[in-house]
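Participant: This is the structure I want to talk about, given as structure tokens.
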Amino acid sequence: MHYLDNLLLNTDSYKASHWLQYPPGTDASFFYVESRGGVYDQTAFFGLQSILKEAINRPVTHADIDDAKALLAAHGEPFNEAGWRDIVDRLGGQLPIRIRAVPEGCVVPTHNVLMTIESTDAKAFWVPSYLETLLLRVWYPVTVATVSWQVKQIVRDFLQRTSDDPEGQLPFKLHDFGARGVSSLGSAALGGAAHLVNFLGTDTLSALLLARAHYHTPVAGYSIPAAEHSTITSWGREREVDAYRNMLTQFARPGAIVAVVSDSYDIYRAIREHWGTTLREEIIASGATVVIRPDSGDPVDVVEQCLLLLDEAFGHQVNGKGYKVLNHVRVIQGDGINPQSLRAILERITAAGYAADNVAFGMGGALLQKVDRDTQKFALKCSAVRVDGAWIDVYKDPITDQGKQSKRGRLTLLRDRATGQYRSALLDEVATHAGDSDDALVTVWENGQMLREWTLEQVRAHADAARL
């Protein structure tokens, strides 16, 4: 077993003491997860299925308990040994909880319930709280999926305005370059898979492995041959054109796409003299599309200038919407890309008369790493407990920050059948609104069993159906 695989130690230290802190007579608890606002006013839900399969799919064992007991005693925390041993002996080590969640891929306005966790055994009412640490990590894939989804809406808008084939172009317009800039292999896999909810382009191989293992998708994303600086500069400055010619020799075939970073020395000279003059006829004869990648400078200015220079060399066609589409070549910008700079680039080239077909984008750290739990203000809170047989509301309402006010009661998420709009509601309200709304939450996990799974294809369909 891996040294991090003990579920009992996949929590915050203080959680080990919480079973002693509830009111006498407590025998059930109810928790929920929401985005309390943030950078974006909608979130694309994704990643819970993977977290559940990774973190709680294995029953708790007495060996786990022995390990946790020894470590927590040395660490300075009390430990509910009797409670955990009862779960192993009486329940076979399966966690007595029910988890309900919005279907993965659904895009839900912030300030709404996204998932709930409730106890199913009176003696183990404290288990949902113990799992907060690992379950709230869903903030990460949800936030990455949300950033990626928001970018997709930006790109879709410009494609619809300037392209003859917006839906055909869209899936490969944002490429994941983030594997090397993320905090861990696991984060690369989970965050990379979250991006693949919205796009098909990625260089994060671990994301393909996660999608294959957890979302029933043999190959979730695609890439193309591409140069890096070392494969160009190793030829030497004087042989730069030979490095580019080698890329054509190795990869340029009819219908193929090959990307070549071209700013190792002078991006503008590379386009004018090498790509646009010396190699021009070779590119045309190859039948391939060569994608030039600038990797420095101001992204907005550099992309526009590259398009202008490539247009001088290769010319363009004017599409049905009156925008220019370059012949034989494209540009991909992967340096300095975030939702704001991406929009600025598209605004600039649109104003210059170029279709969004001409450019693609890569995002690395801004996609997988420059996010945190506060990007969308994620929280997992207790909203109800049952004490002496009666449910009571549980909530916080700090006078120093009204934004941290939590919801109260046993909750769910309703979706209006006519408008598709979501709103959080009490479970008791579901029957009242049965005529006009559906309960949007689905039981995905109960008492050690995964009850509902989504394929990545289904997740993508949910996300693609939503709009800003």
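Residue numbering: from 1, along the chain as shown.
The backbone N, Cα and C atoms fix where each Cβ goes, and this holds for glycine too.
Heads up, here are the entries from Swiss-Prot:
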type    : residues         : note
MUTAGEN : R180 to A        : Loss of activity
BINDING : R180, H229, R293 : diphosphate binding site
MUTAGEN : D203 to N        : Decrease in activity
BINDING : D203, D335, R373 : beta-nicotinamide D-ribonucleotide binding site
MUTAGEN : I224 to F        : Blocks the tunnel, results in a 403-fold decrease in catalytic efficiency with nicotinamide and shows a weaker binding affinity for the inhibitor FK866; when associated with F-175; F-291 and F-332
MUTAGEN : H229 to K or R   : Loss of activity
MUTAGEN : H229 to A        : Retains some level of ATPase activity but it completely loses the ability to produce nicotinamide mononucleotide from nicotinamide
MUTAGEN : V291 to F        : Blocks the tunnel, results in a 403-fold decrease in catalytic efficiency with nicotinamide and shows a weaker binding affinity for the inhibitor FK866; when associated with F-175; F-224 and F-332
MUTAGEN : R293 to A        : Almost no change in activity
MUTAGEN : I332 to F        : Blocks the tunnel, results in a 403-fold decrease in catalytic efficiency with nicotinamide and shows a weaker binding affinity for the inhibitor FK866; when associated with F-175; F-224 and F-291
MUTAGEN : D335 to S        : Retains low activity
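Relative to the rest of the structure, where do these features sit?
Facilitator: All protein chains considered, the CB of R180 (mutagenesis position) has 12 other CB atoms within 10 Å.
Under the DSSP three-state reduction, R293 (mutagenesis position) is assigned to strand. Summarising the environment of R293 (mutagenesis position), the number of other Cβ atoms within 10 Å of its Cβ, over all protein chains shown, is 22.
Around D203 (mutagenesis position), the same-chain residues six or more apart in sequence whose CB sits under 8 Å from its CB are H175, D176, F177, A179, S223, listed in sequence order.
Under the three-state DSSP scheme, D203 (mutagenesis position) falls in the coil class.
In this structure, I224 (mutagenesis position) belongs to neither helix nor strand by DSSP; it is coil. Neighbour count (other Cβ atoms within 10 Å of the Cβ, all protein chains): 16 for I224 (mutagenesis position).
Shown in sequence order, V261, S264, D295 are the residues of the chain, 6+ apart in sequence, with a C-beta less than 8 angstroms from the C-beta of H229 (mutagenesis position).
In the three-state DSSP classification, H229 (mutagenesis position) falls within a helix.
If you take the C-beta of V291 (mutagenesis position) and look for same-chain residues 6 or more apart in sequence within under 8 angstroms, you find I224, A226, I257, V258, A259, V260, V329, R330, V331, I332, A360.
Take the CB of I332 (mutagenesis position) and look out to 10 A: across all protein chains shown you find 25 other CB atoms.
Annotation note: D335 (mutagenesis position) sits in a coil segment as assigned by DSSP.
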Participant: Express in Å, rounded to the nearest integer, the largest CA to CA distance found among the diphosphate-binding residues R180, H229, R293 named in the record.
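Facilitator: Pairwise Cα check on R180, H229, R293 gives a maximum of 18 Å.
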Participant: Considering Cα atoms only, can you say which of R293, D335, R373 is the nearest neighbour of R180 (mutagenesis position) among these recorded positions?
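Facilitator: Going through R293, D335, R373 one by one, the closest to R180 (mutagenesis position) is D335.
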Participant: Hey, of the recorded positions listed (D335, R373), which one tops the CB count within 10 A?
Facilitator: D335
Participant: Can you tell me how spread out the beta-nicotinamide D-ribonucleotide site is, meaning the largest CA to CA distance among D203, D335, R373, in Å?
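Facilitator: With D203, D335, R373 as the binding residues for beta-nicotinamide D-ribonucleotide, the largest Cα distance is 25 Å.
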Participant: Write down the Cα-Cα distance for R293 (mutagenesis position) and D335 (mutagenesis position), rounded and given in Å.
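Facilitator: Just about 9 Å between their Cα atoms.
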